[in-house]
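Everything on this sheet refers to the single structure shown next.
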Amino acid sequence: MFSWLKKGGARGQRPEAIRTVTSSLKELYRTKLLPLEEHYRFGSFHSPALEDADFDGKPMVLVAGQYSTGKTSFIQYLLEQEVPGSRVGPEPTTDCFVAVMHGETEGTVPGNALVVDPEKPFRKLNPFGNTFLNRFMCAQLPNQVLESISIIDTPGILSGAKQRVSRGYDFPAVLRWFAERVDLIILLFDAHKLEISDEFSEAIGALRGHEDKIRVVLNKADMVETQQLMRVYGALMWALGKVVGTPEVLRVYIGSFWSQPLLVPDNRRLFELEEQDLFRDIQGLPRHAALRKLNDLVKRARLVRVHAYIISYLKKEMPTVFGKENKKKQLILKLPVIFAKIQLEHHISPGDFPDCQKMQELLMAHDFTKFHSLKPKLLEALDDMLAQDIAKLMPLLRQEELESVEAGVQGGAFEGTRMGPFVERGPDEAIEDGEEGSEDDAEWVVTKDKSKYDEIFYNLAPADGKLSGSKAKTWMVGTKLPNSVLGRIWKLSDVDRDGMLDDEEFALASHLIEAKLEGHGLPTNLPRRLVPPSKRRQKGSAE
């Protein structure tokens with residue numbers, strides 16, 4: 001599984017292909033698209049102008065869902081680490097937008113400080129006001145997963161009577177702003193209490209136009225039995241069909257994305273396969289980052305072109321002296337007809353036009369006399385960018401990506417899916433080498449319980465004093481812990497990396513499993529006090 005992932009020097013580095021294409025996109029935007037946006041006030045009607053940080057930033061994943069669907073737990077499951085300032089509980093615990101990003105030390109940065117940082121891609125969030133900025137923060141922590149991607153945690157979307165309480169800022173508009181800039185949108189649903197509230201429907205509507213980025217996760221699926229899960233899945237697909245409004249079916253992943261034992265383990269194999277598919281999607285984000293930016297720039301350019309035609313048409317229809325206000329009202333009322341006329345005259349696809357009702361509302365606040373007439377040179381530059389410059393970048397992107405070292409998201413839960421017998425591999429594939437454990441003469445903390453673990457070990461019928469990976473897996477799966485967690489335990493326990501466990505390694509694995517079941521975390525590397533005594537001696541003599 002994930003055979004294309006390499007553990008070499010690519011970690012933390014972006015391929016040269018992405019840097020080259022990204023710099024070209026920045027130059028094209030500044031020289032050919034931005035002048036048109038400024039001339040026709042595109043930022044006042046749609047999204048504000050892009051900055052260098054929008055092009056240079058890491059891929060971002062937006063996690064959204066109703067309260068208590070497991071959004072924060074999902075993020076902590078991916079990172080295998082708690083997020084600073086986060087809380088987990090059945091009530092709406094996340095009341096703000098949290099940008100989870102890499103940092104050398106753990107800490108949080110408040111929203112007002114975040115939007116003035118030129119290195120972060122959040123400067124254009126300033127117009128949403130102080131109420132929103134007080135509900136926005138960045139959580140920084142040293143984590144290998146965050147070296148490749150950033151994750152946006154969102155407030156729990158309210159349901160029932162709670163959704164009538166105002167947030168004090170335009171929540172759907174903020175979601176739309178993030179949706180335009182992220183690489184992947186994950187919508188979480190709770191299999192145990194499936195519902196789509198009015199606010200959630202409005203939030204999903206704000207994501208319209210970005211359906212290609214959306215992935216749906218049916219979380220907490222271990223709380224229901226197989227027959228109930230089938231009914232819940234069918235109900236979810238029916239509800240999504242009503243809300244999303246596209247004929248295409250969204251990809252739905254089913255699982256239980258936290259590091260606790262499965263409550264109903266009947267569908268364990270299904271959850272494993274679904275988790276692997278979702279992880280592949282996330283791990284591929286760094287490789288496809290430049291392509292996504294190119295795609296989003298083309299989408300933006302097409303909208304800017306249509307916007308220029310609309311604004312210039314309204315300017316042309318305005319009288320020079322009298323009756324300006326009445327004419328403005330007439331033009332806004334006739335906007336659907338104007339859209340159809342522009343579409344036929346300039347041979348533009350209906351999908352390139354903005355939402356007519358929203359455009360009518362925005363136009364009410366603008367002075368049409370300050371609009372500009374059509375500037376053919378600006379439009380020619382835009383058409384040249386779409387027809388010539390972007391087309392030249394496509395083969396360059398493909399060629400340079402082939403020549404570059406492919407790097408994916410590593411660390412956290414992604415590491416556990418590739419460890420020992422818990423990795424999906426072909427029959428001839430060998431277990432990958434891992435990092436060696438530490439050595440020390442300190443007392444082994446597992447000794448006091450080793451007799452208990454030895455009884456289990458010998459009942460599993462080891463061959464030549466060692467337990468094979470398949471036998472160990474059968475026993476470990478019985479603990480109902482997720483495969484990604486068991487994979488990390490295997491990596492820590494198989495100290496000599498021979499793909500089998502001797503009595504000491506098995507005792508170590510049992511100790512780590514018990515610690516995890518009691519709610520403790522797993523170490524990133526094996527601490528010196530946990531390294532089996534015989535392995536310390538072997539390593540010492542080898543040196």
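Note: Cβ is positioned from N, Cα and C throughout, glycine not excepted.
Just the original residues are modelled here, none of the noted substitutions.
Marked as domain 'Dynamin-type G' by Swiss-Prot: 55-286.
Thr72 (mutagenesis position) falls within a helix when secondary structure is assigned with DSSP. The mutagenesis experiment Thr72 to Ala is recorded by Swiss-Prot, whose note states: Abolishes ATP binding.
In Swiss-Prot, a published mutagenesis experiment is listed as Thr94 to Ala, annotated Abolishes increase of intrinsic ATPase activity upon interaction with membranes.
Here Swiss-Prot describes Ile157 to Gln as a published mutagenesis experiment; the accompanying note says: Increases intrinsic ATPase activity.
In Swiss-Prot, the entry for mutagenesis Arg167 to Glu states: Increases intrinsic ATPase activity. The structure shown retains the original residue. Annotation note: Arg167 (mutagenesis position) sits in a coil segment as assigned by DSSP.
Of all Cβ atoms in the protein chains displayed, 8 besides its own lie within 10 Å of the Cβ of Phe322 (mutagenesis position). The note that Swiss-Prot attaches to the published mutagenesis Phe322 to Ala is: Abolishes localization at the plasma membrane; reduces increase of intrinsic ATPase activity upon interaction with membranes.
Experimental mutagenesis is annotated in Swiss-Prot for Lys324 to Asp, with the remark: Abolishes localization at the plasma membrane. According to DSSP, Lys324 (mutagenesis position) sits within a helical segment. Taking Cβ-Cβ distances under 8 Å and a sequence gap of 6 or more within the same chain, the neighbours of Lys324 (mutagenesis position) are Met318, Phe368, Thr369.
Counting only same-chain residues at least 6 apart in sequence, those with a Cβ under 8 Å from the Cβ of Lys327 (mutagenesis position) are Glu317, Met318, Pro319, Phe368. Looking at Swiss-Prot, the entry for mutagenesis of Lys327 to Asp says: Abolishes localization at the plasma membrane; abolishes increase of intrinsic ATPase activity upon interaction with membranes.
Around Lys328 (mutagenesis position), the same-chain residues six or more apart in sequence whose CB sits under 8 Å from its CB are Met318, Leu363, Phe368, listed in sequence order. For the mutagenesis result Lys328 to Asp, the note given in Swiss-Prot is Abolishes localization at the plasma membrane; reduces increase of intrinsic ATPase activity upon interaction with membranes.
Other C-beta atoms found within 10 angstroms of the C-beta of Lys329 (mutagenesis position) number 11, with every protein chain shown included. Swiss-Prot gives this note for the published mutagenesis Lys329 to Asp: Abolishes localization at the plasma membrane.
Under the heading domain 'EH', Swiss-Prot lists 449-537.
What Swiss-Prot lists as domain 'EF-hand' is 481-516. Helix, strand and coil content of the domain 'EF-hand' (481-516), in residues and according to DSSP, is 25 helix, 3 strand, 8 coil.
All protein chains shown were included, and the count of other CB atoms within 10 Å of the CB of Glu505 (Ca(2+) binding site) stands at 24. Feature annotation from Swiss-Prot assigns Ca(2+) binding site to Asp494, Asp496, Asp498, Met500, Glu505.
Across the structure, Asp494 (Ca(2+) binding site) and Thr72 (mutagenesis position) place their CA atoms 31 angstrom apart.
Note on the binding-site residues Asp494, Asp496, Asp498: the fewest other CB atoms within 10 A surround the CB of Asp498. Summary of the Ca(2+) site environment: with the site residues Asp494, Asp496, Asp498, Met500, Glu505 set aside, the chain residues having Cβ atoms within 8 Å of the Cβ mean position are Lys466, Ser493, Val495, Arg497, Gly499, Leu501, Asp502. Per Cα geometry, Ile157 is the residue among the recorded positions Ile157, Arg167, Asp498, Met500, Glu505 nearest to Thr72 (mutagenesis position). The recorded positions listed here are Ile157, Met500; among them, Ile157 has the most other Cβ atoms within 10 Å of its own Cβ. Rounded to a whole number, the distance between the Cα atoms of Ile157 (mutagenesis position) and Arg167 (mutagenesis position) is 11 Å.
DSSP gives Ile157 (mutagenesis position) a strand state. Cα to Cα, Glu505 (Ca(2+) binding site) and Ile157 (mutagenesis position) are separated by 45 Å.
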